Structures are given as structure tokens and as C-alpha cells.
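**Q** The structure's right below; bear with me while I get my questions together.
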Amino acid sequence: MNLHEYQAKQLFARYGLPAPVGYACTTPREAEEAASKIGAGPWVVKCQVHAGGRGKAGGVKVVNSKEDIRAFAENWLGKRLVTYQTDANGQPVNQILVEAATDIAKELYLGAVVDRSSRRVVFMASTEGGVEIEKVAEETPHLIHKVALDPLTGPMPYQGRELAFKLGLEGKLVQQFTKIFMGLATIFLERDLALIEINPLVITKQGDLICLDGKLGADGNALFRQPDLREMRDQSQEDPREAQAAQWELNYVALDGNIGCMVNGAGLAMGTMDIVKLHGGEPANFLDVGGGATKERVTEAFKIILSDDKVKAVLVNIFGGIVRCDLIADGIIGAVAEVGVNVPVVVRLEGNNAELGAKKLADSGLNIIAAKGLTDAAQQVVAAVEGK
């Protein structure tokens, strides 16, 4: 679950990290009033969406008058911002962040993620702030400096100083950087985050560090113990199908293809998408119904898949280990009957009660294509989309 920039900066403030004074506004009038609260300009106005690349898309602007603030707010509030990180429809702009402009001398980068290979929280810092860190990693990886947090000791001040020295910081900037490093690490661990990023972390012309931007991603599996973060969730920034799936504890990610996939198990789901592409198809989604699939959840999964107008066929690939294939069959039959499916449905069942599940599908009288294996299933669903 991602947070908006203004929400990230609210958290920064709670932990004593320096950030520009700013206010999130939902109307042009509020935006003008925010400028008055901040004081004399110039100001920076920013569209609040869950996507990077806002500046290049016109969603960030330095303004010198309240009239310009009103014009910016009137232009963007209620509209959709399209960036390189969004789809063609973009993300809705419901808030504008108005904050004091900062005199920038140098831009840095500081962020942290959970590194799966080392099984540690890893901090990354770079002198190349203000650009996508992925681009820096690809083109100039030697400019990214890393430290891993020991899960027993947690963050240590010497690690912050080590990064500061590698960035070429001196004097009071080393102390300020170390404080920010320790604060970010504390936020990351206490708030069950998956990602935290300040890009850019700037050195002002007055010689101080300030968090000019903020990006936070919370671990969705830990939200049950982070009620205040859960309340910050902005579902308008999410695919409505993904939000609906989350309510049923389904793992759903929308993609750009036309073959809907319903699978139990994340690994099998990825393998299913791979074999569909291998045979010339394009998956419309990733959907994992999980090991505890019920008839109701399978029915809901079917509804979510078919709510995508791009879907021209559905592939159901179930391995019955924990889940029983006959229950999955009941869910498929119920969903097809309830929703009124008008696209081909290819089903591959293996494992626990697979034969009983296949018999139920055959006896249902519905237009469901039974596959004899995974390769056969992929070939049949691709052929169905192509009208063969």
C-alpha cells in the first residue's frame, strides 16, 4: 500500500525529520489559504498521485503568486495525471500539496527496501538525487552506496556516518544526514514498510539537509497492526478490481493482455502467465486465489476477471494440494451460471479430487473446455482467443 507525498511528510514530521512546511488542499481556495499560512513565496505546488514522473508531466510547478496557485489547482483538481509510471488513463488528482519553495544547492538520494537476497533491510544512498534510482542503478551502479541493517542491533549511527562520508558530506551535514538515516530506519521498522525513499534529499543554499520529497510503501500483510496507516489508504489511486480482490483476500494485479488467469499459488500463477506468453497469448491479470480457496472466493475471482472488458477468454489452472478441485469446480460452475460468461473458459485441474472436479464440470452442461495438462490448457486458451 502506497502513501501520498504529503502523508509521508506527515510521518517524517512525527519522527523529527526536516521537511518543507506544506498543506494538502482539495480546493483552489484551500490552496490559496495554504500559501497565506506558509508566508511569502515562491511556493511549490504538487499533484498528489501514487506515481513518479509528476514533474515531467506538468504535475509539479514553482509559482510566485496566489493567482498561479489557484490556476494550477483549478487546472488539476478532479483531473487525471498521466506519467510514465501510470497507464494511459493516469491517476486521479484529488489533492494539491502547497509548500514553501526550497533553495537547492545539491540533490541527493536516500532510500531503503527489503532485500530478498540478503534478507535484510538495505539502505541506498547516492549523489545522483532527483532522477529515477533505477536509471542510476542501470547506468552508473558505482554511484549507489549501500548498508544493510542487522536485524538484531537495528540501525546504528556509524552506518549513517559511513554513507555520509561516501556521499562527500562534511561538518554538520554528516550529523544531519545521520539523524535522517536513523529516523528513516526507525520509521521503516516501526511502521512495517516495504519501501521508503527521499528523492531528492537536498542540501539547501543555507547548508542544511531537507527532505524535499517522500515516498512510502507499506507491507500490506502487516496493515492489521498499523491502523493509522490503514486509514491513510487512498483507494482512488488503486485499480478498483485490485481493491475488490483485496476485500476477498485475493491477490490480483491487472495487466494489459486479453486472457484472464485464475490460479492457486503465486508460483503457479507466474508459471501460468509464462506458458500463456510462450504460446503467443497475453495475460490480462495475475490472480492467486490462495491455498484456502472457497466456492465464494472463486466465484468472486471470476467476477473480477470478467469485469475487465479486455478479457476474451479465461484460463483456470488449479493444483489441488490444500484446496479441493471439486470445490473449485463448484465455484467455477456457480460463477459461470451467475455472471453469464460469454467468453471461452479453459480449465485445468490436477491433484486433490481432480477427477471429481472434472466430472462436475462435464456434467454441468456449460461451455467449459477441459484441458489435459498445462501445455494443452495454454494452447487451447490461446486458440480460443484467436477464434480457432
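Each Cβ is built from the backbone N, Cα and C atoms, and glycine gets one as well.
None of the listed substitutions appears in this model.
Checked Swiss-Prot, it gives:
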BINDING   LYS46, GLY53, ARG54, GLY55, GLU99, THR102, GLU107  ATP binding site
BINDING   ASN199, ASP213  Mg(2+) binding site
BINDING   ASN264, GLY321, ILE322, VAL323  substrate binding site
DOMAIN    9-244  domain 'ATP-grasp'
MUTAGEN   GLU197 to Gln  Prevents phosphorylation of the enzyme intermediate by ATP
MUTAGEN   GLU197 to Ala  Prevents phosphorylation of the enzyme intermediate in both reaction directions
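Map these features onto the structure and tell me what's around them.
**A** In the three-state DSSP classification, LYS46 (ATP binding site) falls within a strand. For LYS46 (ATP binding site), the number of other Cβ atoms no farther than 10 Å from its own Cβ, over all displayed protein chains, is 24.
Taking all protein chains in view, 23 other C-beta atoms sit within 10 angstroms of the C-beta of ASN199 (Mg(2+) binding site).
When secondary structure is read from DSSP and collapsed to three states, GLU197 (mutagenesis position) falls in the strand class. Within 10 Å of the Cβ of GLU197 (mutagenesis position) there are 20 other Cβ atoms, across all protein chains.
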**Q** Can you figure out which of GLY55, THR102, GLU197, ASP213 (the recorded positions) comes closest in space to ILE322 (substrate binding site), comparing Cα atoms?
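**A** Out of the listed candidates, the nearest Cα belongs to GLU197.
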**Q** Between any two of LYS46, GLY53, ARG54, GLY55, GLU99, THR102, GLU107, the residues recorded as binding ATP, what is the biggest Cα to Cα distance in Å?
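**A** Max span of the ATP binding residues, Cα based, is 19 Å.
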**Q** About how far apart, in whole Å, are the alpha carbons (Cα) of GLY53 (ATP binding site) and ASN199 (Mg(2+) binding site)?
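**A** Rounded to the nearest whole number, the Cα-Cα distance is 12 Å.
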**Q** Taking the Cβ of GLU107 (ATP binding site) as the reference point, list residues of the same chain whose Cβ is under 8 angstroms away and which are at least six residues distant in sequence.
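**A** Residues satisfying the criterion: GLY129, GLY130, PRO200, LEU201, VAL202, ILE203, LEU212.
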**Q** Give the maximum pairwise CA distance in Å, whole number, for the residues ASN264, GLY321, ILE322, VAL323 listed as binding substrate.
**A** 10
**Q** Between GLU197 (mutagenesis position) and ASP213 (Mg(2+) binding site), find the distance joining the two CA atoms and give it rounded to the nearest Å.
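**A** With the alpha carbons as reference points, the distance is 8 Å.
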